[in-house]
Amino acid sequence: MTEKYRPVRDIKPAPAAMQSTKQAGHPVFRSVVAFVSVLVLLVSGLGYLAVGKVDGVASGNLNLGGGRGIQDGNAADGATDILLVGSDSRSDAQGNTLTEEELAMLRAGDEENDNTDTIMVIRVPNDGSSATAVSIPRDTYIHDDDYGNMKINGVYGAYKDARRAELMEQGFTNESELETRAKDAGREGLIDAVSDLTGITVDHYAEVGLLGFVLLTDAVGGVEVCLNNAVDEPLSGANFPAGRQTLGGSDALSYVRQRHDLPRGDLDRIVRQQSYMASLVNQVLSSGTLTNPAKLSALADAVTRSVVIDEGWEIMSFATQLQNLAGGNVTFATIPVTSIDGTGDYGESVVTIDVNQVHAFFQEALGEAEPAPEDGSDDQSADQAPDLSEVEVHVLNASYVEGLANGIAAQLQELGYSIAETGNAAEGLYYESQILAAEEDSAKALAISEALGGLPIVANSSLDDNTVIVVSAGDYAGPTAEANAVTSSTVGQPGADVGEPIESPEFDAGGDGPRCVN
C-alpha cells in the first residue's frame with residue numbers, strides 16, 4: 001500500500017429518507033419533484049420542446065453512443081442513468097465568452113476555472129414510474145488515473161485545460177472552437193470519473209452553466225425558498241433574511257452556491273440545491289409557465305445559450321417518458337462519506353469517501369442490488385448444492401482497481417472453487433460486473449453469484465455447464481479476499497467530522513410552501 005492510500009475507518013451508514021416534505025402547488029403535481037423540473041428546463045423536455053420551441057440545444061461530442069446501454073429508447077438494465085452537471089463556466093454552450101454584464105450577473109468573480117460544483121446522478125426507469133437523484137459533494141476526493149488524487153469538481157477543468165493546450169500546439173486558434181473541443185474533453189474525463197466512483201454506466205449527460213441557471217430562474221419569474229436563519233456570506237454573495245422569500249436569478253445562484261458559514265459545508269449546500277429544485281418545479285408546473293408564450297420563449301433562449309447534452313440523446317422520446325413520472329416517486333440522496341473535514345495530499349480540505357461503500361450505496365439506492373438472504377432462508381438445500389470440484393472458474397478484471405480479479409479469485413478459492421484463470425478483460429467489452437454461464441439458471445453460476453453478493457448471470461452458449469466466467473467491473477461491491485487492492489481506492493486522510501446524521505428529505509409539489517433549510 002502506497003503512502004497516498006491510507007486505511008479508513010468504517011463508513012457512517014447513509015441517512016434514511018425522512019417523511020416527505022410537501023411543496024406548494026396544485027395536487028396534480030404532488031409527486032413531480034426537482035429532478036423533473038431541472039431536466040424539463042435544461043434539456044427542453046416537456047412543453048416547449050414538444051411543440052418545437054427549442055431546436056438549438058448544444059450537443060457535446062461525447063463517446064456515449066447515444067447512451068451506451070440504450071436501445072430503442074429503453075435502457076438495457078431497465079433504467080437510464082443521467083449525469084447532470086452545473087459548470088462554473090464563464091462561456092456559453094457555444095464556447096463564446098460571456099459579456100461583462102452577464103459576468104456581473106453571476107457574482108462569481110473573473111477567474112475562469114470551469115469547476116463542476118454541482119454533480120448529480122439521476123436514474124429514470126424505462127416505465128417512468130420513479131426516479132432517484134444522488135448528489136456528489138464537490139470536494140469528494142478521488143483518484144484519477146491521469147491526474148492522481150484530486151477533488152472531483154476539478155476533473156472537468158483538468159482534462160479541459162490539457163486538451164486545450166494540445167489543440168493550441170496543433171495550431172488551433174479559433175477561440176470558440178478551442179473552447180468547445182476542450183470542454184468536450186473535460187466532460188469525457190468527468191463522465192469516466194463519476195463512473196469509476198459510482199460503479200454505474202453513464203447513459204446520458206446534461207450540463208448547464210452559471211449563466212443558464214440565472215436565465216432559467218428569471219424566465220420562470222423567480223423561485224421561492226425558505227431559510228432557518230438570516231445569512232450574510234460575501235464569498236457567494238448570499239445576503240438574505242430568515243424565512244420565506246422569492247429569489248431572482250442572481251440571488252438564487254448565490255443561494256445555491258453558498259457553502260461557507262453553513263454547519264455542514266457542502267452537504268448543507270446540497271440540501272439547498274435540492275430544496276431549490278423542488279420549489280422550481282412548483283413554479284414551473286403550477287403557475288402556467290409551460291402555457292405562457294413569453295416565458296416559453298425566455299426558457300428557450302436560456303436553454304439555447306447555456307445547456308449542453310450528449311450527442312444522440314433522443315430528447316423527444318425522453319420527454320414522453322418524463323410525463324409518466326407525474327404519478328411516481330422521486331427521491332433525493334447524497335453519497336455516503338467517511339468525513340467532511342479530511343485532508344488531501346497538499347493539505348487541502350476534502351470530503352473523503354470509500355469507493356467500495358459508494359458502489360454498494362448506488363447498488364442499493366438505484367435498485368441494482370438484492371438484499372442478502374437471512375440465515376436459513378436460502379432456497380437451495382444442501383443436497384442441491386453443486387459439486388465445487390466440477391466448476392472451472394475464470395475471473396476477469398474489467399475495472400481500474402488493480403488486483404481486483406486476484407482478490408475475487410482468492411475469495412472463491414477459500415470457498416472451495418477451482419480457479420482456472422485470472423486476468424484482465426478486453427478493454428471496452430464489459431461495463432458492468434456479471435457472471436457468464438451456459439444458462440441463466442445454472443446452479444453452479446447461482447452459487448457463485450450468491451457468494452459474490454448477487455452478481456447478475458448472463459447466458460453464454462459458447463460455455464459448457466462446468467465453466468463459469470466472473471467479470472468484475474467498476475461497479476463491483478461484493479466480497480474479496482485480502483489479496484485484492486480495493487481498499488487502496490480510498491485516498492486522503494479522513495478527519496473527525498462525518499457530518500450530522502441529518503436525514504435526506506423527499507420533496508413533492510404539494511403542501512403549503514418550501515421547506516426551510518440552513
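A Cβ is built for glycine as well, from the same backbone N, Cα and C atoms used for every other residue.
Quoted from Swiss-Prot for the published mutagenesis Asp88 to Ala: Does not complement the growth defect of the lcpA-silencing strain.
In the three-state DSSP assignment, the secondary structure recorded for Arg138 (mutagenesis position) is coil. The note that Swiss-Prot attaches to the published mutagenesis Arg138 to Ala is: Does not complement the growth defect of the lcpA-silencing strain.
Secondary structure from DSSP puts Arg257 (mutagenesis position) in a helix. Swiss-Prot lists Arg257 to Ala among its mutagenesis entries, and the accompanying note reads: Does not complement the growth defect of the lcpA-silencing strain.
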Inter-residue C-alpha distance, Asp88 (mutagenesis position) and Arg138 (mutagenesis position) (nearest angstrom): 12
Neighbouring C-beta atoms (10 Å sphere around the C-beta of Arg138 (mutagenesis position)): 22
Nearest-integer angstrom distance between the alpha carbons (Cα) of Arg257 (mutagenesis position) and Arg138 (mutagenesis position): 11
Cβ neighbour count within 10 Å of Asp88 (mutagenesis position): 22
CB contacts for Arg257 (mutagenesis position) [other CB atoms within 10 A, all chains]: 25
